[in-house]
Structure formats: C-alpha cells, structure tokens
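**Q** What Swiss-Prot notes for the published mutagenesis of S44 to A is this: Abolishes phosphorylation; when associated with A-59; A-95; A-103; A-115 and A-406. Record note (Swiss-Prot), mutagenesis S59 to A: Abolishes phosphorylation; when associated with A-44; A-95; A-103; A-115 and A-406. The unchanged residue is displayed. For the mutagenesis experiment S95 to A, the note given by Swiss-Prot reads: Abolishes phosphorylation; when associated with A-44; A-59; A-103; A-115 and A-406. One mutagenesis experiment catalogued in Swiss-Prot, S103 to A, is accompanied by this note: Abolishes phosphorylation; when associated with A-44; A-59; A-95; A-115 and A-406. For the mutagenesis result T115 to A, the note given in Swiss-Prot is Abolishes phosphorylation; when associated with A-44; A-59; A-95; A-103 and A-406. Among the mutagenesis results in Swiss-Prot, T406 to A has the note: Abolishes phosphorylation; when associated with A-44; A-59; A-95; A-103 and A-115. The residue drawn here is the original one. Listed in Swiss-Prot as a mutagenesis experiment, C482 to Y is described as follows: In CDC16-264; G2/M cell cycle arrest at 36 degrees Celsius. One entry in Swiss-Prot concerns the mutagenesis experiment S530 to P. Its note says: In CDC16-183; G2/M cell cycle arrest at 37 degrees Celsius. Listed in Swiss-Prot as a mutagenesis experiment, S557 to F is described as follows: In CDC16-1; G2/M cell cycle arrest at 36 degrees Celsius.
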Amino acid sequence: MKFCLYCCHCYIVICGKATHYYKSSKATSNLKSSNRVLMRNPMSPSEQHSQHNSTLAASPFVSNVSAARTQQSLPTDAQNDRLQQPWNRTNTATSPYQSLANSPLIQKLQANIMTPHQPSANSNSNSNSITGNVVNDNNLLASMSKNSMFGSTIPSTLRKVSLQREYKDSVDGVVRDEDNDEDVHNNGDAAANANNDRESKLGHNGPLTTTTLTTTTTATQLDVSELSAIERLRLWRFDALMQHMYRTAEYIADKVYNISNDPDDAFWLGQVYYNNNQYVRAVELITRNNLDGVNILCRYLLGLSFVKLQRFDDALDVIGEYNPFSEDPSTTAANTMSNNGNNSNTSQPVTDGGIKMESSLCFLRGKIYFAQNNFNKARDAFREAILVDIKNFEAFEMLLSKNLLTPQEEWDLFDSLDFKEFGEDKEIMKNLYKINLSKYINTEDITKSNEILAKDYKLADNVDVVRSKVDICYTQCKFNECLELCETVLENDEFNTNILPAYIGCLYELSNKNKLFLLSHRLAETFPKSAITWFSVATYYMSLDRISEAQKYYSKSSILDPSFAAAWLGFAHTYALEGEQDQALTAYSTASRFFPGMHLPKLFLGMQFMAMNSLNLAESYFVLAYDICPNDPLVLNEMGVMYFKKNEFVKAKKYLKKALEVVKDLDPSSRTTISIQLNLGHTYRKLNENEIAIKCFRCVLEKNDKNSEIHCSLGYLYLKTKKLQKAIDHLHKSLYLKPNNSSATALLKNALELNVTLSLDASHPLIDKSNLMSQASKDKASLNKKRSSLTYDPVNMAKRLRTQKEIFDQNNKALRKGGHDSKTGSNNADDDFDADMELE
C-alpha cells in the first residue's frame, strides 16, 4: 500500500497493477490531522538542550508522538491552537530512544518483514499477490529503492517519494493527478504491461514475482506532503549534507537560518561549514550571535573548529578546563538522601539515545590537552568521557591507542564501565570493548572473548577481532602466525592502518626484505603524507643496516604523527645502533614522556644506561618498566642481565627463571627465548650449577641447532667439567657456524692445550684410546722389523757370513779341546745378533 505524492488516496500494487481505493474527504482530513508530524525544537521556551542530549535532539527527523496522539482528544479549535505553539515540538515523556528510532542512521527491521523477492502466494490467480506485513509505530519497512541513498534505513516518506519515483521511472506514461482518478487505473494497466514486456525481454517465462511494499503513515513517520515549507527545507539540507553536496547544503541551510533564526539551524549551517573545511566561517557564524552561550551544540561545534584551527587555548576557553556538568559532592549527597527517602519525584534525566554532549565535550577537552602535551589532564578527560557515556568508544580508544594507561589501569577502567546501558546488547559490546585491551595481561580472557565473538556473533573475519589475535601473536613473538593473520586482513583492506604496524614489524623480524620493499613503495605512492608510510620506509632501511637513511625517515614519520609510538622508538634505536648514547637517551626520554602508559621507552633507557655501565640508573628505569608491565619477558630478561653484571647471581636467576616461565608458550626459536635460555645458563654456570646449565643449553640446542653461541657455551661447560672431547667438538661446531667467534677461538685453543698437558685417569676414554693406539703401534713396529730382516743386502750379508764363519771356526777349536761351553757360546752369539738386528 502506498500513498500518492499528490493526493491522499492510496493504492495497492498487485503484480504491476494499481488498484485504487477512494477515501472520503472527511476521512482524508482526519488522516491529515492525526498523522501530522511536528518538527522538534528543543530551544523552545519549554526546553533547551542539556548535556544529556546529543545532536539527535536537533535532527530534522525527530517527532512528537505524544502531541499527535493527544490532538485527537482536543476540540478542533484547541487542536489548531496547540499546533501553532512553538513549544509543542518537545515532549520529555517519550521514549529516550524515540529520536534514535526515527533517525535515518538507524535501521530497525523486524524478523518477519518480507524479503524483496518471494514466490507468489496464489499461482492460480491471474494477479499474484503478496500479503505485506503491517509495520508498527516504531518499526521501519525495508526498502530496496535504488534511488534512496539511505536504503532500508530511511524512516520517513522520503522513502515513499523515492519508491514512487522508482515506480514512475519503471513505466512509461504514468501520470497521477488527484483530479483524474481514471488515469490511475489506466496507468496501473500500463505499468502491468510495461512490467510484462520487461520480463519477456529478460527471458522470464515462469510466474512473475512481485513485491508489495506497504507503509502506514503514523505519528512516528514523516510525510513530506504534511510538512511545512521550512521543514521540507530542513530535510533538503540534511539530505544534501549526508550526500556530501556541501554547496547545496550551504545554500539551503543559509536560507533556513535566515527564515527561522533558530540556533539549531545555525548549528546545522555550521556543520556544513565544518564538513567543508571552512572552520573560520563556522567560528564567525557562532560567535557573531553568541550562539555558544545559549546552545550547547553550537558551543561544541565552536570548540571543534578552534581545534582544527590549532587555537587550543581559545577552544579550552569555550568548553572549559574542567567539566562544568560534573556533580557537586553536596548535590550528590542530597540526591542520595532523597532517593533513600523514596522520593517519587526524583528521576534520572531522560536522554535521546545518542552520545551525550557532556561526554563529547570531555572528549574534546582531552584532545586539546593531548595536543598541548598535557598527558595527565588528557588522560583524566578521556576517562571522564567514557565514564559519562559508555557509547563514546573514541575516548576509550584514545586511552588505549595513545598509551595513556598502563595495562593494569586499562583493565581497571574496563571493570568500572557499566555495560547495562546497552541492554540486550550488553554481552556483545562487553566483548568488543575487551578485545581492545592490553595483551600483556589476562590474555586468556581476551582469547575467550574472541572465540565468543567468532562463534556466537559471526565476527570471525571482522577486522577488530583479527587485529586482537594479531596483537596477541606479536606480543608472544609468534611472528609467522602473526604474519599470516595480517595478510588475511590486508587481502581485503590493503592499507588498514591498524594492521600495518604489526605487519611491518613481522616482516622486519622475519627478514622479509622484498615484501617490505614492495609495501613501502606502494605506501609512498598512495599515502605520501602518512606517518605509517615513512615508518615502513625507515624499517626497510633498518633491515638493510643503512642506519642513517632509517634515522631520516623515522624522524619524518614522528613529525607527521607525534603520537606514533613506533616511529619514536625506531628513531631512538638508530642513535643507539650508531653508538650516540646522548641522542639515544634524549629520544627515549621524549618517548617516555609522550607515552606514559608504555613500558618500552623506560626499558630501553635502562638498557642504554647498562651499556654505559651505569648499573644503578639502569636498575631504576628497569624497576619503572617492571611496575608498568611485570609480565614482559624482555623486562625480566634485562633485569636478570643487570643483576648478573652486578654479580648478584641469585637475583639474576630469580628474574631469568620468571622470564623463562613467561615465554614457555612463545616460539622456542625466537630470539627472546634463546636469549633468556642463554642468560639463565650463564647464571647457573656462575653459581657452579654446571649440569643444570648444560641441560639449559641443550634444551635450546634441540630447537635451534644453528646457533653458534649455544655451541660455544656448551663447549665452555664441557671444558670446565673436563669433558675435553665434547668441548672440542662443540667449539669446532661453533666456529663452523660463526668463524669470527673470538670466544670460541680462545676456548678451543685452551682446550687443545689442556688436552696435551692434562694428566688423565687410567679410566678416561682418552687413556683407553691411547693404550689401544700404543699397542697397535708396537705390533706394527715388530712387523716392520720382521719385514726389514728379510731384505737382502750383499755387503752386510758378506760381513755377517764372515763373522759367523769365524765364530764357527772358534767353536770348532773349542770342541776339539773338549770344552763344554759350546752351547753357551752359541747363545751369546745369538744375543749379540739379535742386538745388532735391533739396533739396526
């Protein structure tokens, strides 16, 4: 059922045919009077905007339901008089979400609203009909109008106009005149024929599927034909503003303000100036008539304009240094006593469902303090903004993204928020807020919230849910998994600024220089004035060890966005790598002041002082970092190293064991895990717990066999425990992996010298091996002797034969004399031969 734009008769579209129904003039007049929509003017004498209202209070879509309902019970004269009263545009008895329901930015769809395409209900009938659902007062009908900018969200007869316009465009020769009813029938037939022709051209041979869009004009909807000229101009202005046609919006808004002289109309004209970057004109408009003193919306807009003009002191003068709407303690006590006394007249202020202006002003105050580098007051203002209205998510995000709160303070603030204001949406909103908190603590709770959002609310592919997983992986040094998650998001949103910093960090950690180069090149072409662009370029040069170029672009990135923490830390790192300690300390100190809730600048300050051998100063900064984030393995590792250098090995072991406990779920091949294991092994070595130290090193060696330092450390421990062969093997392996390892070279030299000079036990493997080798040598020598005796030398043989002949002759002479020592003489001769042979 539709209402004709030019008459109050209604018609029903059935299969492309328009069936017309007549209404009596009396019924028509009653329809006009009962469905009259009254534009709200909160600046009327009966009510003005308060800090509990939002800009919805000045929206042209706000209606007065109760006033329209009470008009039916009034006499005609009294009813007309009431319509003329300016204060009739306001009624505080309506639902606090009434204006929100009527806003074009809100979509309220019932589950039983029919979809645009459904099969015909009666296939036997020549005209297939679809029964439409009747929409209640607070419900909106889904619209698939191609001519409507707002689609299914528009809650007024602006949708009716667009629907009729679409219908008029779809047929030829359709003319509607309230004076000629027959034209409607003819045009209905023409519409049916046109639809049939169009379907035949498209090749549809089956039954036609049509859609019946039924709207009922109620007191909560806008009927353009029932609005006054000024109200229609306001709708025109609003629609032009929503479509970013600022010249049209400015032209109409200026006329509306001149006609009405209403501060709300001045506010919307100022909005047009503000959105068109004409901030000076917005300031002149509001200050010329002192509108900031009578309209809180104009005051807020004036403060925004001053901020855009970087006139922060003027902006602070407009909105105040403190929240003027904060309750006085005495007033709060009085209200508490009256509530305890069951005072029925005491009630909470009724809001319109939008973000309260009080919260918006607190947020703007925080932005001003943040721009002035007054971070403590900025933190307090942002915290007050989110506590005043939990719907002000931007204030909550500023506290987290700008590192104004420590991880524990973030969770404390989250626990203090009252999510009951969201009603039935409490669960989803609580989880959506939780996934933005710090990942250094309560990681299990955040992981559980991610699972709930993915399973119960089908948000597994949502950017913020994936970003939460990215932050968890990056914090736990799971760079490969983090890189995969980042790439899934960047496939659909290539330049997502929330994902790019972690993605760039993963590329650097994994030494993926090619992807880092391509990303930096695309960013430089697309966003040459973005801080993330030059951060990526600087990180690429850092991966190439071109420190001077990296320093240049880190500086440029920090200038473009002074609140970009990663750029500040990278800029300070370049000075530290170049050995410029003073400049590095200055840069780290600046980052520590800019980001009071971040522990990394304090950690790096401690590392710089430790490199300068100022262990007491290093300890003080490490303690500050530990107080902010006690579960960061980097902090615990550096504290262990610091106490190791102070020869306090018991304390060093305490912090390193705690760090090892924290990184048990981290990637075992990450540099963080390896460093902690190595440092803990050296600590055990200093405490003469060599076996535990060896186990510690071998545990890492199972995960990373290509680390030269691990082999060097194991070689030293085996050398200390007199296991020379294992020591020499590991030291050789260390030098194979890193030939310029001076420690391994020195240790190997000592091991080889010790292997020569050290007296070993009889049971030592080297002794057993030596005995086996010596026995084999003797056997070989004996065999060689036997072989050498078989060699033929004529000269020697002649001498030996001559000698033997002489001996033989002497023996014969002795035998002739009857001597009895022939045997003995023979034996002595054999001994002398053997002796000669041995000497040879």
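Any Cβ shown, glycine's included, is placed from N, Cα and C.
Can you tell me where each of these features sits in this structure?
**A** Mapped onto three states, the DSSP output places T406 (mutagenesis position) in coil. Cβ neighbour count for T406 (mutagenesis position): 19 (other Cβ atoms within 10 Å of its Cβ, all protein chains included).
Classification of C482 (mutagenesis position) by DSSP places it within a helix.
In three-state terms derived from DSSP, S530 (mutagenesis position) belongs to neither a helical nor a strand segment and is classed as coil. Around the Cβ of S530 (mutagenesis position), the number of neighbouring Cβ atoms within 10 Å comes to 18.
Sequence-distant neighbours of S557 (mutagenesis position) (same chain, 6+ residues apart, CB-CB distance under 8 A): A531, I532, T533, W534, F535, A538, F564, A567, G570, F571. In the three-state DSSP scheme, S557 (mutagenesis position) falls into the helix class.
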**Q** Excluding near sequence neighbours, so keeping only residues 6 or more apart in the same chain, what lies with its CB under 8 A of C482 (mutagenesis position)?
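**A** Within the chain, C482 (mutagenesis position) has Cβ neighbours under 8 Å at V470, C473, Y474, A502, C506.
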**Q** Take the C-alpha atoms of S530 (mutagenesis position) and T406 (mutagenesis position) and report the distance between them in angstrom, rounded.
**A** 27
